[in-house]
Amino acid sequence: MASSPTPSLDSMRGGANSIESYEHAGYLSDSPLTLSGSSPPASDSAICSDEYTGGSSVKSRSEVTVINGHHPISASVSSSSSASSSSCSSSSSSSSSSSSSSSSTSGLSGCGSTSSSVISANNVASSNGPGVIGSNLQSSNNGGNSGISSLVVGAGKGSNSSSNSSSSNTSANGSPPRCTACKSKCSDAVAKCFECQSYLCANCVTAHEFMHCFNGHNVCLIKGFEASTTGTPLSVGSPSNNPASNEFKYASSLTMMLQQQQQLDSQQQQQQQQLLPAQPMSQLSKIVLAAAAQANSQEQQREDSIYGSLHPQQQQQQQQQQQRQLFCPRHKQELLKFSCRTCCILVCKECIVLEHSTGLHELENVQSPGMTTSTGSTANESALQTLLADMRGKIGEIVGIAGNSDQNLTKVKLQYQKAHNELNETHQFFASMLDERKTELLKELETLYTAKVNSNNSWQQRSRDLIDKGLATCEAVERSPAPPSSLLTEALLLRKSLEQQLQTGIQEMQLPFEIEFMSNYQSIQAGVRNTFGYIRANSSDGGPTGMSLTSNGHGKQPPIARPTQSASNSSASSAGSGHHGHHQQSHHHGHHNHHQTAHHQQLQAQSSLHGLGLGLSGASLLDSSSSAGGAVGAFSNGGLLLGGRDRNALAVEQHFGELMPKRGGGGYTGSNGSATSAVAHYNPYEKWSNGGSDNLFSSVTSGVSGSSAVADAFASLSAVGGSVVSGAGAGGSTVSSESLLDLTNKLLSATIYPPKSQIKRQKMIYHCKFGEFGVMEGQFTEPSGVAVNAQNDIIVADTNNHRIQIFDKEGRFKFQFGECGKRDSQLLYPNRVAVVRNSGDIIVTERSPTHQIQIYNQYGQFVRKFGATILQHPRGVTVDNKGRIIVVECKVMRVIIFDQNGNVLHKFGCSKHLEFPNGVVVNDKQEIFISDNRAHCVKVFNYEGQYLRQIGGEGITNYPIGVGINSNGEILIADNHNNFNLTIFTQDGQLISALESKVKHAQCFDVALMDDGSVVLASKDYRLYIYRYVQLAPVGM
């Protein structure tokens, strides 16, 4: 071992102060300060305090370093930027742990401690956990040097290494340092924490990495401590001592702030020490400082000569690497250290936890620049090269496409010229057709004018002849020599014929003969747009060909509004509706076994009652009555009025008591007054439905309190078939099927159905809505009627605006026709519309005062009008497959069937069965389905006026607003009781499915069905909604 260039203090004192081994069986203390053996002599302490009075240890917890078996000098030596001027203080040595790495900073640690670690603020590495793990630390202790030079070399190099890592906790025999952070005293240290001032084993490093209590701790991994403990000399010029490779890397911004604060404190302390008055320096201190300055100067020159050209490049690379560090845009404090191959983006730790789970996404670690290995670098370079190759390939494709731009322009130009020529040809054809039509109309006008002139001339000739004959007759009578009495008989004979001729002449003169050209400019505009043609372009860019123009050709936005969900959202909502239906089916499955027998009996009763026209309602009547106590069975038992009614009322009261807490949230006492008061103040929305009275639950309360609804039904039965109460026990009179049918209907409308539907309804949402209040295009003041033609165009009767508006299936305005008036092509309060499917003609009914029917063609041109002297209160209108017009009237409860010319084919009254009809539809079997708002059902008649059956009822179809029949022949009954509800039946009355809207609507006017499985709803909020209903499996009550 080479001798130290500076004499040892022990040799100067004349004796070796050996310290016994640091590692022994009895580990004395957890602190690295504890030593076994003799303490430093008093002379050493005197040396330290001779020059530096009041100086303390370099660190708060000093460490003892054993070098070559000698005890080091207990003094602190700090070298300034110049080798000649230096000051020594414990505070400056302590502050050197946070100063930046520079080759001019060195120092001797006092009281057995080497120079503290120099932490550079520029050397920042990524954090792998709560503890900040630094880069590998290599020992800077030169085994070949000893004494003062060996102490000074580590500090004089200006590197970030610390001799503490190899010598502070190392015994004289070269054993590695032990962990001082845990209770296990036999674990080798692999790192050091500068916050805890402890050496760490592998377990402690793991704890610092993952435990939150160690967040922000600076942990430095120790590399090569085995070599340093065995005494293997490390050359000063070796790459392992390179400051760039031995720096501590930190990624914590808080650590950098603390380091900067420590640097400022260190600089302030140094300035304060420089301002202190110079104290006399002992001879020994002068020798030590001179030796330290000389060694530092030699070491610095050696490093400058070896790494002078390399170090600036490494610093520049480090700065570039720090600039290349990217932070997550969402999590500002996290680095983008991972790459998600699945999503082809860089992510941080938080992004992995939230969105890029390991099981579903393929992740790889993007190594930090300071930690990149050769293998990782090669993989990243290959990935980068692959990406660049792909980009070059895409660029080549773009270049190829751009090269064909001339050909594309030529092709587009040819297509433009072709379209231009075809457009001109179409215009010429239209012009020729207009000229031809103009010639025809002029010829017709000339013919009519000539005929009128000729007729006038002939009449004038005849009138002159008549005048001449009349005057001649008068003169002949006056000149006659016979007495007047003899001529009186002849004059009386000629008087009658003469008066007739004069009257005929006067009437012919007063007959109006008007010639007028009738034209509909809006219809012409719509017809030209529909028939002239259109430009079709598949361009998707935002240029002129890609701009979407509205159908009215003016380029303005159509009056259409859609819900916030897009088309994808509407499809997702349909899937959500299916899921909801599955949940409902699973809910019903739990009750299937319980109701299986009852459902079977219901089907049998239904099949047996089809002959009476009861359908589902009759079956429900039998089923519900049997469950309520046998009200229908009481017909043969004689207890009809007392026992049957009391049991039925009791069942309804019990059901109502169960229903009210669910709907209103309040308790139900069971008394009549409490039930009535609970209904009176409950939910004012219940009064919104069409035809609804204030007594919303009048049927239920009447059943509870013994109202006259059921009694009236029984009284009618008594009037038809005799006294039921008195005659039932004694045999009574037999009730006819017709009277039983009437009684069944009245019972059905009185008490058999609950006030709120007990069937489970599937949710549906509207996918389009349009319209608003106003008088402009696409605006309404009262959209009271709606119909759909074969092209799925929506035809709306705007009553108070006295017009008909036509929209496409997306709700975009097309055209309108009509104006206020009583003349031809004028409308006055149109309230319902229907469409002839074959021809597209539009049938319009008007309410009072005209109460007539007008027919327009599909372009809005007037055809004819009729029915003003026949109709009184037209409410619903429809057209069958043979073009016959069926009109149902409210108030007078009458159905009238017209042909296209206005002739009455059939007419019948149905006041016995209808209460307030408001919608009508027909099937191909000449059956008329009429929705009755106040009877809560649909009544079915044939063309001869015979009542057939009933579909739906209270509790299922409350206050229906319209009825329709779809392409599958199913009957759809719409009502807006609470929500907008759709209930689908077969034509025989069997329930198929039930739906309801997610949003509530106020009063609704009318509904119409589209071919794509949608229903158009006209509401009193001046808007039209298009709902798509879903066909579901049959559901039970």
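Glycine residues also receive a Cβ, built from the backbone N, Cα and C atoms like all the rest.
In sequence order, K185, S187, D188, A189, S198, Y199, L200, C201, C204 make up the list of same-chain residues 6 or more apart from C179 (Zn(2+) 1 binding site) whose Cβ falls under 8 Å from its Cβ. Annotated Zn(2+) 1 binding site per Swiss-Prot: C179, C182, C204, H208, in sequence order.
Among the features that Swiss-Prot reports, Zn(2+) 2 binding site is placed at C328, H331, C351, H356, with the record citing sequence analysis. A coil conformation is recorded for H331 (Zn(2+) 2 binding site) in the three-state DSSP classification, outside any helix or strand.
There are 18 other CB atoms within 10 A of the CB of H802 (mutagenesis position), with all protein chains counted. In the three-state DSSP scheme, H802 (mutagenesis position) falls into the coil class. Per Swiss-Prot, mutagenesis H802 to L is noted as: In bratfs3; induces production of tumor-like neoplasms in the larval brain. Disrupts interaction with nanos and pum.
Quoting Swiss-Prot on the mutagenesis of Y829 to A: Disrupts recruitment by pum. Sequence-distant contacts of Y829 (mutagenesis position), defined as residues of its own chain at least six apart whose C-beta falls under 8 angstroms from its C-beta, comprise T799, N800, H802, E846, R847, S848, T850.
Mapped onto three states, the DSSP output places R847 (mutagenesis position) in coil. One mutagenesis experiment catalogued in Swiss-Prot, R847 to A, is accompanied by this note: Disrupts recruitment by pum.
Annotation for Y859 (mutagenesis position): same-chain Cβ neighbours under 8 Å, separated by at least 6 residues, are N520, S523, A526, G527, N530. Under the heading of mutagenesis, Swiss-Prot lists Y859 to A and annotates it as follows: Does not affect recruitment by pum.
One mutagenesis experiment named in Swiss-Prot is G860 to D, and its note says In bratts1; induces production of tumor-like neoplasms in the larval brain. Disrupts interaction with nanos and pum. Every protein chain considered, the tally of other Cβ atoms within 10 Å of the Cβ of G860 (mutagenesis position) stands at 22.
In the three-state DSSP assignment, the secondary structure recorded for R875 (mutagenesis position) is strand. Listed in sequence order, N831, R832, V888, E889, C890, P917, N918 are the same-chain residues at least 6 apart in sequence whose CB falls under 8 Å from the CB of R875 (mutagenesis position). According to Swiss-Prot, the mutagenesis experiment R875 to A carries this note: Disrupts recruitment by pum.
Here the residue is the original one, while Swiss-Prot reports the published mutagenesis E970 to A with the comment Does not affect recruitment by pum. Reduced to three states, the DSSP call for E970 (mutagenesis position) is coil. In sequence order, I984, F985, T986, Q987, I992 are the residues near E970 (mutagenesis position), counting only same-chain partners six or more apart with C-beta under 8 A.
Listed in Swiss-Prot as a mutagenesis experiment, D1012 to A is described as follows: Does not affect recruitment by pum. Counting only same-chain residues at least 6 apart in sequence, those with a Cβ under 8 Å from the Cβ of D1012 (mutagenesis position) are N792, K809, R1028.
Take the mean position of the Cβ atoms of C328, H331, C351, H356, the recorded Zn(2+) 2 site; other residues of that chain with a Cβ within 8 Å of it are R330, E334, L336, V347, C348, K349, E350, I352, L354, E355.
Of the listed binding-site residues C182, C204, C351, the Cβ environment within 10 Å is emptiest of other Cβ atoms at C182. In this structure the C-alpha atoms belonging to C328 (Zn(2+) 2 binding site) and H208 (Zn(2+) 1 binding site) are separated by 24 Å. Sequence-distant neighbours of H356 (Zn(2+) 2 binding site): residues of the same chain at least 6 apart with a C-beta under 8 Å from its C-beta are F338, C340, T342, C343, V347, L363. If you take the Cα of C182 (Zn(2+) 1 binding site) and the Cα of G860 (mutagenesis position), they are about 95 angstrom apart, rounded to a whole number. Other residues of the same chain near the Zn(2+) 1 site, with their Cβ within 8 Å of the Cβ centroid of C179, C182, C204, H208, are A181, S187, C193, S198, Y199, L200, C201, A202, N203, V205, A207.
In sequence order, C348, E350, C351 constitute the residues six or more apart from H331 (Zn(2+) 2 binding site) in its chain with CB-CB distances below 8 Å. According to its DSSP assignment, H356 (Zn(2+) 2 binding site) is coil. Neighbour density at the Cβ, taken as the number of other Cβ atoms within 10 Å, is lowest among the recorded positions H208, R847 for R847. Rounded to a whole number, the C-alpha distance linking G860 (mutagenesis position) with H208 (Zn(2+) 1 binding site) is 84 angstrom.
Take the CB of C328 (Zn(2+) 2 binding site) and look out to 10 A: across all protein chains shown you find 17 other CB atoms.
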